[in-house]
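Asks: This is the structure I want to talk about, given as structure tokens.
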Amino acid sequence: MVYFGDRQRDRNRDRSNQKVERIIHDEEFGEENVELVDSEWADFEKFICQLRKRRNSAMSMEEELRHVQRHPKIKSHAFYPCPPPAENARDSDSSDDDDPIGYIDTLMYGRYTKDLGEFAKDEARKLKILEKRRKQEDKQRNKELLGKHSTRAKRVSSWIWRHTVARLGEDWVFLALLGIIMALLSFIMDKGISICTNARIWLYRDLTSQPFVQYIAWVSLPVCLILFSAGFVHLIAPQSIGSGIPEMKTILRGVQLKEYLTFKTLVAKVIGLTATLGSGMPLGKEGPFVHIASIVAQLLSKLVTSFQGIYENESRNSEMLAAACAVGVGACFAAPVGGVLFSIEVTTTYFAVRNYWRGFFAAVCGATVFRLLAVWFQNADTVRALFLTNFTTEFPFDPQELFVFALIGLVCGLGGASYVWVHRRYVLFMRSNKRMNKFLQKNRFLYPGFLALLVSSISFPLGTGQFLAGELSTHEQVTQLFSNFTWSRDDLTVEQAAVVTHWMTSYTSVFGNLVIYTLFTFVVSIIASTIPVPSGMFIPVFKIGAGFGRLVGEFMAVTFPHGVRYGGRLSPIMPGGYAVVGAAAFSGSVTHTVSVAVIIFEMTGQITHVVPVMIAVLVANAVAALLQPSIYDSIILIKKLPYLPDLLPSSSGMYSIFVEDFMVRDVKYIWHGISYQKLKEVLKLNKTLRSLPLVDSPDNMILLGSVQRYELIKMIEKHIGREKRMEVAQKWQKEAQERALEEEKKKQEVELKMRRPSRFEVLPAPDILSLRQIANDEMLPPKKRAETMHGSLAPRKSILKKTNSFNLKTYAQPMGHSPSITPYTTITGNSEFRIRSAFEAIFKKSTTLQDVQPDPETGSLSPAASNHEVEVPRTPSTPGVSKKVQLPAQSNWDFVTDQIMLQVNPISTESNKMPAEKDFTDKALSNNGDSSKQSPSIKFKANKVADVNRSPQTAKRCSKIRFANEVGVNGSPTRTKCKIKPENVLGYSIEDVDETTNPESLAESIQKPKSVRLPRERVIDMSPEDQKQWELEEMLKPIDLQKANVHIDPSPFQLVERTSILKVHSLFSMVGINHAYVTKIGRLVGVVGLKELRKAIEDINSNSFVPPTRDEDADEKPAVEKPLLSTNSSDKAVDMTVTSMDSALSNSENCSDIEMEHIKHTDKGTVSLTMPPQESKQSPSADKSNTENGNHA
């Protein structure tokens, strides 16, 4: 308030002076400009007030941090005991702007514009925030750099793996385990699906008297299961929605899809698929099983990687994923051979033959265990096929029928292409309707519930479901479609008639039901596949083809009731064979695979129709491939997954378009001799790049190799990390100690040279200090008083120079806190010594004072004294530490020492005691109180009495007792340890006692020995200012990659700039690379990744690719592109940073891993702030391409 009052008076005085000046000005120049002057002066005063308010207002946290970083203060030595060796530190008072508390020089006295208390609180708050950020970023850096730490459990697991599984063959055990796990999952899921389906049919059949209740029971269960599956999948892992084969096809191509191979996705996929198929919706499980097997393989690889590093290799991981795809199909249909071939056709374009045995072995293990589980738990008589058929093997078909089979393949090819087209158009229609799409996104359960209700209502057996065999499950429907008797025949057995009753009604015949069933499955499967739940597409199209083939077979049986004549022999028509051919042809046309023929043979257990099946599948594939892509490629296009498409044969530009037409020219690179600061800038600005090309210099751009991002970050961490910083801090401390010792030595030498020897003895005159000392000595115990008297009777020291004519006597050892007394001690030194002695006397007096309210039980020795047990009270090391001291601490300590010496040598000890000491000892022994309640004590148990006639050496050795006062980090006492050396022959056993004043804890601690915990070692680190300055200097140094032991890939994949896009596509597809560097005569000119190649191929296939115009002058230049950092920029003018994550100055909200400060060094060595330069604007395509290349490098 006084401060603001002074400011107000000064302001009024200034205004009065200014008003007088304005009056004089008006009298001289007239009154016409008075109003103008007043308005201008009012504006000026308003501006000054705003300026003062802005100056007096406290800066925000970000501004304060920037202020501190821009103007480093003088280095602190209060809490960091290791100053840097540089002595030309910047003075904090060199500039007025450097004063953080706003000191202003006035006419008489200085004045502070800020509250010191608030300033201290702000500083403490900033330090707390910086420390918190430092710890968080330290954890992030450890996670990125340090990787996995080896633990004892991992080492044990590694040892067990090496001596058990590794000896049998790692891949064999891994693949067998993968197959067994998938078989178990498939069996469990089938069991759950059958339970849901049987429950639905049981409810329908049990409520025959009430049709409406039957309808409710028939509809409610599918709706509930679909809603549960949709909600569960959406909450746990939305990545599990759909088939999974398109995603696996993309992943095996080298693209990393986030969260698609995690444990959460596995749980959501298994539970969601079980609920979906249990609802009775026309969906399949083959695609989801491929995804599930891939997830299991990925999780097993991570498990094995923890104690076997071979599975960390990306190529080995992709091999295991390829085998997992085969296991998924094999465990789903018990078809190992067809599963391997199907997974190869569906997921990969170029397959490595070395993975064949892996896929076959894992698929055979899975299929075998899956069928054995059916024998063990489903009462199967033996290992059988999934859809067992019993076609006659003598004449299964006639050659004339091959034409009909080919016709079935042609129709199925057209139908498969139309199926894919309708599916894609329906999905795009649902997406294009933005209003409906927005409404369905807000109401996620409305669309799945409505479709489930619609499909189950249509399939209700008492309604339209009687035309669709609605009472049958999917397995029963396929089994009956594959039956080897003619449904339209009149002479049917009871079992055959029971089968036909599901496929004909009183309103329709077998043909009508088959047509309705095929069309219904065709339409509903397309609609149901859009429900956001895990589902497959293979079983629905398999059923569609089986229904169409059965329809053709029944038509052939009616047309040729006696069979087809060939070579004088009639062969009967088997409609079941036509159903098998139709199922293989339609599913092959939709998936664009030929291996479905092998799957059909394994599922039916017969190869009687191998020729018709192969002919139909080939014709259907040929027709469908010309019209539409496969269903999985169509989903890739719909989801816009980053998969590399194929070049169409009709593309005319595949030979005239080169890699230089679509490569990225803005390449991020490093070079030999790059500084650590520039390297970190490159890493910071390109966080998604996992490798960087290495060139010789920014001028020549000769490609020398590539370096992984992890290696570069580890190199920076090694250069200025915590270990390096601690080493430098220790070195600085050592140098500081050496300098301090040298300075002290020089100072003593100078003092000795300046002092002149005297022949006289300097004696201090009696003063108040000496009188106070005498008064304090009288209050001391007898022994200490005798020692003080003995010390006072010692002869005074002479200050004369020691020569041959003088013999100085031996002087007593000085006290612990007193200065060393030399023959040249002056009066000042003696005065200081007397002052310290006076304070020590006061402290000793405080330790001997009685408590104001003494304990009535105080003053007696513990009962253990009668059993030769002695309690040794501890004297507090610092006055005032112990809150309650009942006995004179120093007297008790002398008493204990005398008791030990008495047992060692009682004769000599008793004879050497003074009378006062004997009286005190006798008085102390006469007490019967428990001294353990008074102060911390140490108990000595005399197990055997020592011999009286011991040597003085033994007595001296036995009396050595060591006390280790352990003090914690904050100065709090922890525990006290006391022991006698092992060579003690008395047999004393010393117990550790906690230093505390609680009697109960003391009693417990005396009875039970406790361990001793050593205090934490003090870590010597730099101050934030020193650390910042040191890191700035270290970051300016150039990098020597050879000394840094950085692993450099000397042969990264390179392409010449004139390589055609056809060769680039073939190389990327066969080799499986994700990016390649483009060179011109050895110089790096660009980089191409999957994104650029895919975009170019799509444009070429659509005839919309426009090659960029080439600049002829640019080709003549030696350097095609300007480097990321200009070559003329020196290391002294680049952006500086504090890299270490545990630095207090390396935290910022706008930078996640590495904070960068922008400063420049002047010629004088001072640091001045510069604004960060604006980043060069890149095209969006370049940024995206670099991001994608980094993700797949």
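Think of each number as a place in line: the chain as shown, counted from 1.
Here the Cβ of each residue, glycine as well, is placed from N, Cα and C on the backbone.
Nope, none of those substitutions made it into this model, it's the original residues.
Feature list, courtesy of Swiss-Prot:
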type    : residues               : note
BINDING : SER243, PHE538, TYR632 : chloride binding site
DOMAIN  : 663-723                : domain 'CBS 1'
DOMAIN  : 1048-1105              : domain 'CBS 2'
VARIANT : LYS249 to Arg          : In RNA edited version
VARIANT : THR276 to Ala          : In RNA edited version
VARIANT : LYS285 to Arg          : In RNA edited version
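I'd like to know what surrounds each of these features in this structure.
Replies: DSSP gives PHE538 (chloride binding site) a helix state. In sequence order, GLY284, GLU286, GLY287, SER587, THR591 are the residues of the chain that are 6 or more apart from PHE538 (chloride binding site) and have a CB within less than 8 Å of its CB.
Model confidence over the domain 'CBS 1' (663-723) stands at 87, taken as the mean pLDDT rounded to a whole number.
Shown for the domain 'CBS 2' (1048-1105): DSSP residue counts in helix, strand and coil, namely 23 helix, 19 strand, 16 coil.
LYS249 (variant position) carries a helical DSSP state (H, G or I).
For THR276 (variant position), the number of other Cβ atoms no farther than 10 Å from its own Cβ, over all displayed protein chains, is 31.
Its Cβ placed at the centre, LYS285 (variant position) has 26 other Cβ atoms within 10 Å.
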Asks: If you measure from the Cα of TYR632 (chloride binding site), which of the variant positions LYS249, THR276, LYS285 is the nearest?
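Replies: Going through LYS249, THR276, LYS285 one by one, the Cα closest to that of TYR632 (chloride binding site) is LYS249.
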Asks: What are the sequence-distant neighbours of LYS249 (variant position), meaning same chain, six or more residues apart, C-beta distance under 8 angstroms?
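Replies: Long-range Cβ contacts: VAL346, THR347, THR348, TYR632, ILE636, TYR643.
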Asks: Write out, in the order they occur in the sequence, the residues of the chain not among SER243, PHE538, TYR632 that have a C-beta within 8 Å of the mean position of the C-beta atoms of the recorded chloride site.
Replies: GLY244, ILE245, PRO246, GLY284, GLU286, GLY287, VAL290, VAL346, GLY536, MET537, THR591, ILE631, ILE635
Asks: If you measure LYS285 (variant position) to SER243 (chloride binding site) at Cα, how many Å is it?
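Replies: Given the Cα positions, LYS285 (variant position) is 8 Å from SER243 (chloride binding site).
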Asks: To see if you understand the setup: which same-chain residues, six or more apart in sequence, place their Cβ under 8 Å from that of SER243 (chloride binding site)?
Replies: GLY287, PRO288, HIS291, SER535, GLY536, MET537, TYR632, ILE635
Asks: For TYR632 (chloride binding site), what is the tally of other C-beta atoms lying within 10 angstroms of its C-beta?
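Replies: Result for TYR632 (chloride binding site): 25 other Cβ atoms within 10 Å.
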Asks: Measure between the Cα atoms of every pair in SER243, PHE538, TYR632, the residues the record assigns to chloride, and report the largest value in Å, rounded to a whole number.
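Replies: Answer in Å: the longest Cα-Cα distance is 11.
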